[in-house]
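S.K.: Please see the structure below; I have some questions.
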Amino acid sequence: MTANRDAALSSHRHPGCAQRPRTPTFASSSQRRSAFGFDDGNFPGLGERSHAPGSRLGARRRAKTARGLRGHRQRGAGAGLSRPGSARAPSPPRPGGPENPGGVLSVELPGLLAQLARSFALLLPVYALGYLGLSFSWVLLALALLAWCRRSRGLKALRLCRALALLEDEERVVRLGVRACDLPAWVHFPDTERAEWLNKTVKHMWPFICQFIEKLFRETIEPAVRGANTHLSTFSFTKVDVGQQPLRINGVKVYTENVDKRQIILDLQISFVGNCEIDLEIKRYFCRAGVKSIQIHGTMRVILEPLIGDMPLVGALSIFFLRKPLLEINWTGLTNLLDVPGLNGLSDTIILDIISNYLVLPNRITVPLVSEVQIAQLRFPVPKGVLRIHFIEAQDLQGKDTYLKGLVKGKSDPYGIIRVGNQIFQSRVIKENLSPKWNEVYEALVYEHPGQELEIELFDEDPDKDDFLGSLMIDLIEVEKERLLDEWFTLDEVPKGKLHLRLEWLTLMPNASNLDKVLTDIKADKDQANDGLSSALLILYLDSARNLPSGKKISSNPNPVVQMSVGHKAQESKIRYKTNEPVWEENFTFFIHNPKRQDLEVEVRDEQHQCSLGNLKVPLSQLLTSEDMTVSQRFQLSNSGPNSTIKMKIALRVLHLEKRERPPDHQHSAQVKRPSVSKEGRKTSIKSHMSGSPGPGGSNTAPSTPVIGGSDKPGMEEKAQPPEAGPQGLHDLGRSSSSLLASPGHISVKEPTPSIASDISLPIATQELRQRLRQLENGTTLGQSPLGQIQLTIRHSSQRNKLIVVVHACRNLIAFSEDGSDPYVRMYLLPDKRRSGRRKTHVSKKTLNPVFDQSFDFSVSLPEVQRRTLDVAVKNSGGFLSKDKGLLGKVLVALASEELAKGWTQWYDLTEDGTRPQAMT
């Protein structure tokens, strides 16, 4: 009995037990009473009452007594009391070591520093808000941004998990049901093979591919990054793990038609969903960053050429993407900042631009398998042709704008997006019109027409999300066969709508026999303009340079970069670091308006010290008399060292339209049906291709011409009239097609909505300027121009079809702070206040009489510009979150003047709101 009691007491007094002790279970009531130290003799009558059958009162009393005894013993144990004869179990020592004498607590220094750092990070934004005098709305904005960031990262992780699940069990996922747009290419196209044997081969080779990639990162990329900048001297990859999921090939297509007999063309639909871990560190700045997952999807073309009669039967291997692939990256460490909404799309776009500079058509990776002599032609790719797209008009489009929650149907604000491979164009927006007339022309290079299509999509511009109005896809092989297509095409994926296009396939001629005729057709023989319809194509292969002089420091090697320009079109090569004998091996193309009057200007610059290392000017007329209109040699640089040369290969090709006679009942199959794609996916894809700006080497992408003047082709109106077009429509078409409007050509960012920030800040800035003006007056009489003046030159160029505005200078501006002002000029061509229509000068620091001398242009015709107003605002620039930003003055210039074609230069008075339009005086 004593042993049972001690065991029961010790179990209840076990130190460290946080839960309420359970009552020990006994076989009988006598054992239960003995365990608690009493029997029936100590409590007379208890045993008899407890054994009485059906006694509910006895049961309740027994339970109450037992609970009271347990509570009494527990209170005694907590107060240091114990029953006589029972030893109290010693308390075990606390984890973490013995207790400190005198009750002094031990504090870990790293933990304390971490806690202080977290507290500082939390309190610093609060202090900054108070110091900068910002409102509480910034806190709400930060919280919203944080929530958006977490949601974005969660969605990205969810997409990664779905993609991994699809790769692991593709058959089960397909059987459960997926959308048609998510299926691989071999499901949609019968000529695309699944080639599962290739995936099995890649899976077996994947561990060795990972070893090669790790060596590439550690032995090639890491030393290159360290040598690029002294601040990156401690850069290193701490972990390079590409992951266990191999690259997957969803379909393979081999071209057998319209292919040279000495080449093999394959299209691989690749998909990589990798749970990779790539971590990097810059020890000097305690900076850690990395990538934890990557997704990339796209169509990669592999060309085996030339086929030869000797082993290995293939001269070289060329690899490139037909268009920018889809990319998604999950960042870790410091690069988590790139997952912030707004920055995540920008970071992915920058990486895509870097990939495009090496792997997107016309850029390619060429792996020679034989001697350099046989593959020299591969490093100088010549386009198969040039596609001239006349984007004329549309009819019977859907009305997407509604009012009163859909009760009243309105019209649409249509615009078009045209894509040829990696080249994307966007038309201007026609407000509230279901039969818009654009009358715009684009020119695009076509390097690989098998497998490439002309894709056109129409959208209705809205402030929040643009609505889909229809699409069109045209096979470029059929356009090449027809040479000229001028007709109405029915829009796909919508119930109604037609689009009028004129497509011209221009052949590249290696002689100048047809040049005079081409110049006459495009009206380039009557002016010296540098833009307009193109008559020729300039192809330039930049090879290398030798014996370049040093920069400003004689002992250091320069970082050479080459800038090339023809007229107002300029392109730039990649930067080669720390060398005076750089090797570029890059290709560039320029559309030429009139080769008889235009020159190629080349300048080699030191990017580090921003100085010129030499320049060169090549008249294009020299190429007209050269053999095959091609020159390949080393050119002597001017204003450079005595032996400084640059090696280039330059070729000129005349753009010739070969017209073919067709019977009246001739049919073609140019329009093709696109695979079923969700509208949401389509819009996302287009945005991903149009977002971002080219990087430093982004000019290598095949350039496109701006929208330019049209042509007066005989019979164009009669051939292109739709069934329901009337005489008035034909008259309008003939009138509008004779003067095609100009607008930006190759675009990279689609920003249709107005600049909201400017609209919101305008009333506030005007009010602040009026208060500042009253403070300046303060009982004194101000002059005629209290806010100062601005000098502008305004004219309209009929040759370029553009409004040209030259901002010369400002004088007598007001001081925005004690140090003066940091003025710059912002312009809009009202009523267009979109961000893409904004023009800005550079900022002049700490001056009240800045000199800008900068020229800007707006693509608009003369009749239209005379109905518009030029909005010019002089503003003060400040740093990020600075209080010194504000308006210095405005002026509105009415352009309804007959002298606009001649132009004028004038000083304009600045006012606080610019509400008084000023015309030419």
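From the backbone N, Cα and C atoms, a Cβ is placed for every residue, glycine too.
Residues annotated as Ca(2+) 1 binding site in Swiss-Prot: Lys400, Asp401, Asp460, Asp462, Asp467. The annotation Ca(2+) 2 binding site is assigned in Swiss-Prot to Asp401, Asp413, Asp460, Glu461, Asp462. Annotation comment: Swiss-Prot describes 369-489 as domain 'C2 1'. The domain 'C2 3' annotation in Swiss-Prot covers 786-908. Swiss-Prot gives this note for the published mutagenesis Asp401 to Ala: Abolishes calcium binding; when associated with A-413. Under its mutagenesis entries, Swiss-Prot includes Asp413 to Asn with the note: Strongly reduces calcium binding. Record note (Swiss-Prot), mutagenesis Asp413 to Ala: Abolishes calcium binding; when associated with A-401. The unchanged residue is displayed. Listed in Swiss-Prot as a mutagenesis experiment, Asp466 to Ala is described as follows: Impairs binding of the third calcium ion, but has no effect on the binding of the other two calcium ions.
Describe the structural context of these features.
M.R.: In sequence order, Ser412, Asp460, Asp462, Asp467, Leu469 are the residues near Lys400 (Ca(2+) 1 binding site), counting only same-chain partners six or more apart with C-beta under 8 A.
Following the DSSP three-state reduction, the secondary structure of Asp413 (mutagenesis position) is coil. Sequence-distant contacts (6 or more apart, same chain, Cβ under 8 Å) of Asp413 (mutagenesis position) comprise Asp401, Val429, Ile430, Lys431, Glu432, Asn433, Asp460, Glu461, Asp462.
For the domain 'C2 1' (369-489), the DSSP counts in helix, strand and coil order read 11 helix, 59 strand, 51 coil.
The Cβ of Asp401 (mutagenesis position) has 15 other Cβ atoms within 10 Å, all protein chains considered.
When other Cβ atoms within 10 Å of the Cβ of Asp466 (mutagenesis position) are tallied across all protein chains shown, the result is 23.
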S.K.: Please report the number of other Cβ atoms within 10 Å of the Cβ of Asp462 (Ca(2+) 1 binding site).
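M.R.: If we count other Cβ atoms within 10 Å of Asp462 (Ca(2+) 1 binding site), we arrive at 14.
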S.K.: Could you pull the average pLDDT for the domain 'C2 1' (369-489)?
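M.R.: Residues in the domain 'C2 1' (369-489) carry a mean pLDDT of 83 in this prediction.
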S.K.: Provide the three-state DSSP residue tally for the domain 'C2 3' (786-908): helix first, then strand, then coil.
M.R.: 10 helix, 64 strand, 49 coil
S.K.: Note the Cβ centroid of Asp401, Asp413, Asp460, Glu461, Asp462, the recorded Ca(2+) 2 site, then list each other residue of that chain whose Cβ lies within 8 Å of it, in sequence.
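M.R.: Neighbours found: Lys400, Ser412, Pro414, Val429, Phe459, Asp466, Asp467.
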S.K.: With a radius of 8 angstroms around the mean position of the C-beta atoms of Lys400, Asp401, Asp460, Asp462, Asp467, what other residues of the same chain does the Ca(2+) 1 site pick up?
M.R.: Ser412, Asp413, Phe459, Glu461, Asp466, Leu469
